[in-house]
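K.L.:
Here it is, the structure in full.
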Amino acid sequence: MRRYAVMSSVSLQDFDAERIGLFHEDIKRKFDELKSKNLKLDLTRGKPSSEQLDFADELLALPGKGDFKAADGTDVRNYGGLDGIVDIRQIWADLLGVPVEQVLAGDASSLNIMFDVISWSYIFGNNDSVQPWSKEETVKWICPVPGYDRHFSITERFGFEMISVPMNEDGPDMDAVEELVKNPQVKGMWVVPVFSNPTGFTVTEDVAKRLSAMETAAPDFRVVWDNAYAVHTLTDEFPEVIDIVGLGEAAGNPNRFWAFTSTSKITLAGAGVSFFLTSAENRKWYTGHAGIRGIGPNKVNQLAHARYFGDAEGVRAVMRKHAASLAPKFNKVLEILDSRLAEYGVAQWTVPAGGYFISLDVVPGTASRVAELAKEAGIALTGAGSSYPLRQDPENKNLRLAPSLPPVEELEVAMDGVATCVLLAAAEHYAN
């Protein structure tokens, strides 16, 4: 499958002054017509649609009256159990192809755990730290771009110096990463390994092995391996999941990876189960702090999810429903981008096989203008630059499209409007 749509050999940039002027007049007229429709459409976040949330309606009645015992006899109604119940941990271990001992099950948000492990490293240091990160003169963090804005918000909150590296089709630019980690101030990096937000790119095993084996100057260096879209295919095929913790152990770096995933875009976005996969030493460090923060996760909800899925194949069955719901929306976005923009050579976009986003690169210098025009037309887009640390896209060209929430009919109107805004911003750029 194509990863990036091919740009036209003819570009708006090649139009002479008269032709670009006429084109600008025409597209401005279309934009004014768009504004007159008083639209109110939202493409900002990768939220599941109501149809997708309905797939998990059965959860609202689970585990059911009298069903409160986990497989090991744990009464899920009571306190305790920092690791989570084995029922749901085993399902996720089977789904990801890892030992169940590697998996901790938590509450709804894996992002909460990411914040915890970074904040605890900052306050206390992690189990490989010489001192807390807050005592370091500078903490630097590697950020593959374009990437996930909420990741960058966490490292921004702690004042880390964020260093951008390209997110390529096979994963982060490893030549750049391997050079950066020679600096002991570089303490970690973000990675979304499967159907990455927003490009849809997937880390290859070769890149994963390089991440596992590379020498780092900081002994407490950590990779936050956020496998948010591990099973979120748009086709009938599921991606191969890399046992990244196992790779780290095999390479002699068992504590390098903090790996995460969750059911947030599988069942109910605000009421699911998160999973933390890491080494035995890291788990001991984590539960040592987590046991002070709280007494344990929502085990009733974990049991409900275990009953709902049944086994790993049950998870895949649910994901096939999601794929059937999402694929027509992604296809509609790609169809409109191709029909409206391809002939003018003003944009390039990813063609993902899974995940929740399409990454759109417009004429450099115009992304913020496209977002501004879209807002004027009643179409909300994620802010230009949001896929970069500190919201600063050096080329001002990237926009993230989130097709999941609106019905196809609304999505078609919104994307036709976005295409008009891309063309108008490009025409303004080349006319000046």
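Cβ atoms here come from the backbone N, Cα and C positions, even for glycine.
Quick paste from Swiss-Prot:
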type	residues	note
MUTAGEN	ARG45 to Ala	Loss of activity
BINDING	ARG45, GLY46, TYR148, ASP149, ARG150, ARG400	substrate binding site
MUTAGEN	LYS47 to Ala	40% decrease in activity
MUTAGEN	TYR79 to Ala	Loss of activity
MUTAGEN	SER109 to Ala	30% decrease in activity
BINDING	SER109, SER110, LEU111, ASN197, TYR229, SER262, THR263, SER264, LYS265	pyridoxal 5'-phosphate binding site
MUTAGEN	SER110 to Ala	30% decrease in activity
MUTAGEN	TYR148 to Ala	Loss of activity
MUTAGEN	ARG150 to Ala	80% decrease in activity
MUTAGEN	SER264 to Ala	30% decrease in activity
K.L.:
If you count other Cβ atoms within 10 Å of each one's Cβ, which of the recorded positions ARG45, ARG150, LYS265 has the most?
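P.N.:
Sorting the candidates by Cβ neighbours within 10 Å, the top entry is LYS265.
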K.L.:
Tell me the Cβ neighbour count for TYR79 (mutagenesis position), meaning other Cβ atoms within 10 Å of its Cβ, over all protein chains shown.
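P.N.:
Here the count is 9.
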K.L.:
Looking at the recorded positions listed here (LYS47, SER110, TYR148, ASP149, ARG400), whose Cα lies nearest to that of THR263 (pyridoxal 5'-phosphate binding site)?
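P.N.:
With Cα distances computed to THR263 (pyridoxal 5'-phosphate binding site), the winner among LYS47, SER110, TYR148, ASP149, ARG400 is SER110.
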K.L.:
Want to know which recorded positions, from ARG45, TYR79, ARG150, SER264, ARG400, are within 10 Å of SER110 (mutagenesis position) at Cα; which are they?
P.N.:
SER264
K.L.:
Of the recorded positions TYR79, LEU111, ARG150, TYR229, LYS265, which sits closest to ARG400 (substrate binding site) by Cα distance?
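P.N.:
The answer is ARG150.
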K.L.:
Could you list the residues of the same chain, at least six apart in sequence, whose Cβ is under 8 A from the Cβ of LEU111 (pyridoxal 5'-phosphate binding site)?
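P.N.:
In sequence order, ARG150, ILE154 meet the Cβ cut-off.
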K.L.:
If you count Cβ atoms within 10 Å of the Cβ of SER264 (mutagenesis position), leaving out that atom itself, what do you get?
P.N.:
20
K.L.:
Would you kindly give the Cα-Cα distance separating LYS265 (pyridoxal 5'-phosphate binding site) and TYR148 (mutagenesis position), rounded to the nearest Å?
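P.N.:
Spelling it out, the Cα of TYR148 (mutagenesis position) and the Cα of LYS265 (pyridoxal 5'-phosphate binding site) are 16 Å apart.
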K.L.:
Quick check on the recorded positions LYS47, ARG400: which one has the highest count of other Cβ atoms within 10 Å of its Cβ?
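P.N.:
Counting Cβ neighbours within 10 Å, the top one is ARG400.
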K.L.:
Whole-number Å only: compute the distance from the Cα of ARG45 (mutagenesis position) to the Cα of TYR79 (mutagenesis position).
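P.N.:
Between the Cα atoms of ARG45 (mutagenesis position) and TYR79 (mutagenesis position), the distance comes to 35 Å.
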K.L.:
Which residues of the same chain, at least 6 positions away in sequence, have a Cβ lying under 8 Å from the Cβ of SER109 (mutagenesis position)?
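P.N.:
When sequence neighbours closer than 6 are ignored, SER109 (mutagenesis position) has SER262, SER264, SER274 within Cβ distance under 8 Å.
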K.L.:
Sequence order is fine: just name those recorded positions in GLY46, LYS47, TYR79, ASP149 with a Cα within 10 angstroms of LYS265 (pyridoxal 5'-phosphate binding site).
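P.N.:
Of GLY46, LYS47, TYR79, ASP149, within range: GLY46, LYS47.
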